[in-house]
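So the structure is just underneath, and the comments pick up after that.
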Amino acid sequence: MALTTISPHDAQELIARGAKLIDIRDADEYLREHIPEADLAPLSVLEQSGLPAKLRHEQIIFHCQAGKRTSNNADKLAAIAAPAEIFLLEDGIDGWKKAGLPVAVNKSQPLPLMRQVQIAAGGLILIGVVLGYTVNSGFFLLSGFVGAGLLFAGISGFCGMARLLDKMPWNQRA
């Protein structure tokens, strides 16, 4: 089912007329940065619990970070929100910001966990390669180990590095 994609400015007009804006990103992404009018309903929660019945007769605009998550899950979102009139925000919150519309940013919140994993994994791989060339070839094993961990995470859905980073003090929420 093809859902209508709308521009940020069109979405803002619909919101002003009572449409509900639903952010399907994870809580850590939302807490760091979100559109002020958006309500958080992560895709994983929507899949389990569905949409509240009171919203099923509203206009609903779903959004994510860049629009990919909403477009990839358009059929699921349509089924979850039926019979509501459903729209997808073009380019997600990134498009909203590019259009010059306001976002609420909380820099005291940590970066989203997956970004932390990408930074840590990329840094460890780079360190392993640089040290492997300059100090001792044994350091290449570090890069191989991190690469194997990422491969395992992709296949199994379990990311040990994400679990470890989630336990770090800066990721502990009060």
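Count begins at 1; order follows the chain as displayed.
Note that Cβ sites are derived from N, Cα and C of the backbone, with glycine treated the same way.
Every residue here is the original one, so none of the noted swaps is modelled.
Taken from Swiss-Prot, the feature domain 'Rhodanese' covers 15-105.
Secondary structure from DSSP puts Cys64 (mutagenesis position) in coil. In the structure as shown, the Cβ atom of Cys64 (mutagenesis position) sits within 10 Å of 25 other Cβ atoms. Experimental mutagenesis at this site is recorded by Swiss-Prot as Cys64 to Asp, annotated: Unable to bind sulfur. Cannot be S-nitrosylated; when associated with S-159.
Look at Swiss-Prot and you will find Cys64 tagged as active site, cysteine persulfide intermediate.
DSSP assigns Cys159 (mutagenesis position) to coil in the three-state reduction, outside any helix or strand. Cys159 to Ser appears in Swiss-Prot as a mutagenesis experiment; the accompanying note says: Can be S-nitrosylated. Cannot be S-nitrosylated; when associated with D-64.
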Euclidean distance between Cα atoms of Cys159 (mutagenesis position) and Cys64 (mutagenesis position), Å: 22
